[in-house]
Amino acid sequence: MASGARYAGKVVVVTGAARGIGAGIARAFVDSGAQVVICDKDERGGRALEQELRGAVFIRCDVTREEDVRALLSDTVHRFGRLDCVVNNAGSHPPLQPLEETTAQGFRELLELNLLGTYTLCKLAFPHLRRSRGNIINISTLVGAVGQLQGVPYAATKGAVTALTKALALDESQYGVRVNCISPGNIWTPLWQELAALAPDPRAAIREGAMAQPLGRMGQPAEVGAAAVFLASEASFCTGLELFVTGGAELGSGPENFFRSLGLCVVPEDVPPPTSRPRICSYK
């Protein structure tokens, strides 16, 4: 089936869609023929993407505000007459820090965005999705399953998103609504760049991120977008699924360890582009 017809005539809401993974997902659904609602607090970024993507509209929404979420869904159904898919992508990754340096208030705020925002949109969208026998795709993360050094609040909130996905999949199966999640690994996005800039050595942080995957590079937002379109369309017998889009990082054997076992190294002064494989030299 041609990519432009895979989800033709369907209506998709993508939160946190103004940039990064969310923008990649929005682009992929537009390419598949869907009508896409770009949802974000960032009006400038959302409007810019709306101008870029034919078949997309921007609606400003803060997913931590239930009244905003209600308005988002009401406006979407009023404009398009239906709702077929919701992608809960809005979220944040705070800077890494030891647990003793975190605060309960900061944790609560992260829960409001990463978990309760997803919960609220799911709850309010289900009446529409039951009518269309649609589906929800929640964006979790690899570290929700394997943990993250000095990233306890983030890993905890995203791990809860995965658990929420599985529980909702059971509840909604009686209505023919599927609920799945995607757990990305290192995806090269503006957020990744911002977090790397906070590291003592940003170039080394980027290199380490790229080398964490057996495929030897970071992923791209378009690759997460392709996974989302697959879950919404062809994956009609999948529900409660956690789909890892990680370059194999969860296997625990990135190329740096492999090259070392062969007596090779990544050229230390060379930081490869995050989405391409690095140059290799000999230790000898």
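Residue numbering: from 1, along the chain as shown.
Using the three backbone atoms N, Cα and C, a Cβ is placed for every residue, glycine included.
Keep in mind that what you see is a predicted model, and the values were worked out from it rather than measured.
Annotation comment: Swiss-Prot describes ARG19, ILE21, ASP40, LYS41, ASP62, VAL63, ASN89, TYR154, LYS158, ILE187, THR189, LEU191 as NAD(+) binding site. Looking at Swiss-Prot, you'll find the mutagenesis TYR154 to Phe noted as follows: Loss of L-fucose dehydrogenase activity.
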THR189 (NAD(+) binding site): tally of other CB atoms within 10 A of its CB: 23
Maximum Cα-Cα separation (Å), residues ARG19, ILE21, ASP40, LYS41, ASP62, VAL63, ASN89, TYR154, LYS158, ILE187, THR189, LEU191 listed as binding NAD(+): 24
ASP62 (NAD(+) binding site) CB neighbourhood, other CB atoms within 10 A: 17
Collapsed DSSP category at ASN89 (NAD(+) binding site): coil
Rounded inter-Cα distance in Å - ASN89 (NAD(+) binding site), TYR154 (mutagenesis position): 14
Under 8 Å by Cβ from TYR154 (mutagenesis position), same chain, sequence gap 6 or more: HIS93, PRO94, LEU110, ASN114, THR141, VAL143, GLN148
Under 8 Å by Cβ from LYS158 (NAD(+) binding site), same chain, sequence gap 6 or more: GLY91, ASN114, SER140, THR141, VAL143, GLY144, SER183
Reduced DSSP assignment, THR189 (NAD(+) binding site): coil
Under 8 Å by Cβ from ASP40 (NAD(+) binding site), counting only residues of that chain that are 6 or more apart: THR15, GLY16, ALA17, ALA18, GLY22, GLY46, PHE58, ARG60, CYS61, ALA90
Around the Cβ of ARG19 (NAD(+) binding site), the count of other Cβ atoms that are within 10 Å: 18
